[in-house]
Structures are given as C-alpha cells and as structure tokens.
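Engineer: The structure's right below; bear with me while I get my questions together.
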Amino acid sequence: MSTPARDPNTAGTAALSPFSTPNHELRAPGPGEAHSPFTPTAAPGSQPAGSLSDPEDGPDPTFNFYIQGHRRRPYDRQNRFGKLESEIRETKSQLETLRQELKHLQADVDDLKETVYAAGTSTASTSVPPSQPNSPTPTATTPEASPAAPTTESTETTGPSVATNATEPSESRPAR
C-alpha cells in the first residue's frame, strides 16, 4: 500500500506551526461544527455561541462594524451632529432666558437702591448723624484766649449748617 502524496506547498508546514492543516482538510464547517478549532462545537441543530442569531448575545457588533459600517457612518454622523445642533440651540435659548432674568433682577436691584437712597436721605435731613451733633464741639482754644479766631455761633442757623449739607447727599440729586 502506498501513502497518498502530500501537496509540496504544505510539506513541512506542520513542523513550523502546530495550527496549520493540510490543504485537503481545509473546508467550510458543516452544520453544528465550530468555525475554528478554538471554539467549542455547538449541539446539533443549534447555532454556535456568539453567532448573529444568538438571542442571548444579540447581534454581533463586529458584523455591523465591518460589513455595514461604511453605509451607516454618514447617517450616524448626521444624527450625531443633529443632536449636537439641537443641544446648542437649547443651550442658547436657556442662555437668553437667563440674560432676560438677569436684566429684570438688575432693574429690581436698582429700584431697591433708589428706595434705600430715598429712605436714607429723608431720615438724614430730619435727624442729625451721630458723627455731627447739633451743638458745636468745644475746641482747645476758647474765643477769649484767641480773639482773632472766628466763632461758630455767628454762622449757625436754626436748620442744619451749611457744612453739614455739603457733606450729606442732597435730596435734589437726580435719580438713576
């Protein structure tokens, strides 16, 4: 008996790689067979693990990436950019709303400042601040000691003094 002749192209490859097979053993896997020697064989009548129709694993993501990816990318990009554009529009509208609220709040703050200012000027004109009492403070020099010094009694009136009005804000100040 003679042994079958081996293909000269594959002669010696078994010694180089433990995973190589002779050409006559290369064939498509049959039903129920594994696709490679590294995956376990499935039971007869069922799909191998990780196949496209496996209900537990869902569709194989590599299939979509390699086979259909070139057709889906432009749509995905448009969809992604459309979502980004809608988020930008929404953010701009929120920003504009916040700007309007800020303007209203600034107007309210200005109104409150005017109210406080008006209340402060009305009480300042009727009452004397504690830093400036009604009676003149005695100085170190008395009018008798230095007759050349002017007296404050001659310039004082019944209302607030001129010097007091100069330091306080006047009521005729224009409103903002």
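The backbone N, Cα and C atoms fix where each Cβ goes, and this holds for glycine too.
Sharing the record's features from Swiss-Prot:
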type: MUTAGEN; residues: T97 to A; note: Complete loss of VP1, VP2 and VP3 expression
type: MUTAGEN; residues: P136 to A; note: Complete loss of VP1, VP2 and VP3 expression
type: MUTAGEN; residues: T137 to A; note: Complete loss of VP1, VP2 and VP3 expression
type: MUTAGEN; residues: P147 to A; note: 80% loss of viral structural genes VP1, VP2 and VP3 expression
Engineer: For T97 (mutagenesis position), which DSSP three-state class applies?
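Structural biologist: DSSP assigns T97 (mutagenesis position) to helix.
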Engineer: Test of understanding: give the count of other CB atoms lying within 10 angstroms of the CB of T97 (mutagenesis position).
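Structural biologist: So the Cβ neighbour count for T97 (mutagenesis position) comes to 10.
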